[in-house]
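Residues or ranges marked as active site, proton acceptor by Swiss-Prot on the basis of sequence analysis: Tyr192. The annotation NADP(+) binding site is assigned in Swiss-Prot to Ser49, Ser50, Ile52, Arg72, Asp97, Leu98, Asn124, Tyr192, Lys196, Val225, Thr227. The note that Swiss-Prot attaches to the published mutagenesis Arg4 to Glu is: Localizes to host mitochondria; when associated with E-7. Defective in mitochondrial localization; when associated with E-7; E-287 and E-288. Arg7 to Glu appears in Swiss-Prot as a published mutagenesis result, with the remark: Localizes to host mitochondria; when associated with E-4. Defective in mitochondrial localization; when associated with E-4; E-287 and E-288. Under its mutagenesis annotations, Swiss-Prot gives Arg287 to Glu the following note: Localizes to host mitochondria; when associated with E-288. Defective in mitochondrial localization; when associated with E-4; E-7 and E-288. What Swiss-Prot says about the mutagenesis result for Arg288 to Glu is this: Localizes to host mitochondria; when associated with E-287. Defective in mitochondrial localization; when associated with E-4; E-7 and E-287.
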Amino acid sequence: MSKRPLRWLTEQITLAGMRPPISPQLLINRPAMQPVDLTGKRILLTGASSGIGAAATKQFGLHRAVVVAVARRKDLLDAVADRITGDGGTAMSLPCDLSDMEAIDALVEDVEKRIGGIDILINNAGRSIRRPLAESLERWHDVERTMVLNYYAPLRLIRGLAPGMLERGDGHIINVATWGVLSEASPLFSVYNASKAALSAVSRIIETEWGSQGVHSTTLYYPLVATPMIAPTKAYDGLPALTAAEAAEWMVTAARTRPVRIAPRVAVAVNALDSIGPRWVNALMQRRNEQLNP
């Protein structure tokens, strides 16, 4: 053990809080009583070229799903698809700039022509901004770009692919959010959390409006995950984080069991506390911010 025992124990406790309850289906709507067989399921996953997305494509490939990998960089996407097909799976790489709504429409049309639609849509691509609110408001272009990628792009994909799911009477939309949405008070993430909160709201409404027609939704409230997206932020260096492979397992669990949400234990606890004592949560978040950003 290279780390000091106390530090190692502290990190393990922190990571335990980042993981979801053992049974994410407990006490929540469960439309799929038996795990869904992913064999042959057409899964479109955005942000598939690296991080959680790349790890998830590999796992879905092992489940014999038809993986449609989407991201901007064709070279990385091709490598992802080649790894899946090399293991005997089925995959295709479709480069797309998700900040371009017309490009998304063209992607949907291409997918419909190639394989006849999508059974499971996973809106994983995202842009994170860690910045004080006042600074974010001074850089309005970053606000707009974050909303476009984190909210408008997923909505546009849903707009294009959901009609086919509804027509077939079966479909699943998995939306990636962040644990900060559940506390509503995470400092330095005003723009990022707002974009993910908007997506989270739509995700829940999908279930209430379309669930009876066979189209379900799941929201994944990820904690800190060790991916290229957080690498530039020095404040995260050395902090406990899930691995991309662990985070990818959440996606597979969601696809197979269709829970309403999967969230870290600590985020669920803070969300419950927020409902009865929001000022306590505000004070907790403020103190945490002062500790991390003295």
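Just so you know, glycine gets a Cβ as well, placed from its N, Cα and C.
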Item checked: Distant-in-sequence Cβ neighbours of Ser49 (NADP(+) binding site), under 8 Å, six or more positions away -> Ala69, Ala71, Arg72, Arg73, Leu76, Leu77, Val80
Margin query: Roughly how many Å lie between the Cα atoms of Ile52 (NADP(+) binding site) and Arg287 (mutagenesis position), rounded to a whole value?
Written below: 30
Next item on the list: For Asp97 (NADP(+) binding site), just count the other CB atoms lying within 10 A of its CB, please.
Entry: 14
Check: Hey, how far is Asp97 (NADP(+) binding site) from Arg4 (mutagenesis position), Cα to Cα, in Å?
Finding: 45
Item checked: From recorded positions Asn124, Tyr192, Lys196, Thr227, the one whose Cα lies nearest Arg287 (mutagenesis position) -> Tyr192
Next item on the list: Among the recorded positions listed here (Ile52, Asn124, Tyr192, Lys196), identify the one with the smallest other-Cβ count within 10 Å.
Entry: Tyr192
Check: Under DSSP, is Lys196 (NADP(+) binding site) helix, strand or coil?
Finding: helix
Margin query: Counting across all protein chains present, how many other Cβ atoms fall within 10 Å of the Cβ of Arg287 (mutagenesis position)?
Written below: 10
Check: Any idea which of the recorded positions Arg4, Thr227 has the thinnest Cβ neighbourhood at 10 Å?
Finding: Arg4
Item checked: Rounded Cα separation (Å) that holds between Asn124 (NADP(+) binding site) and Arg4 (mutagenesis position) -> 35
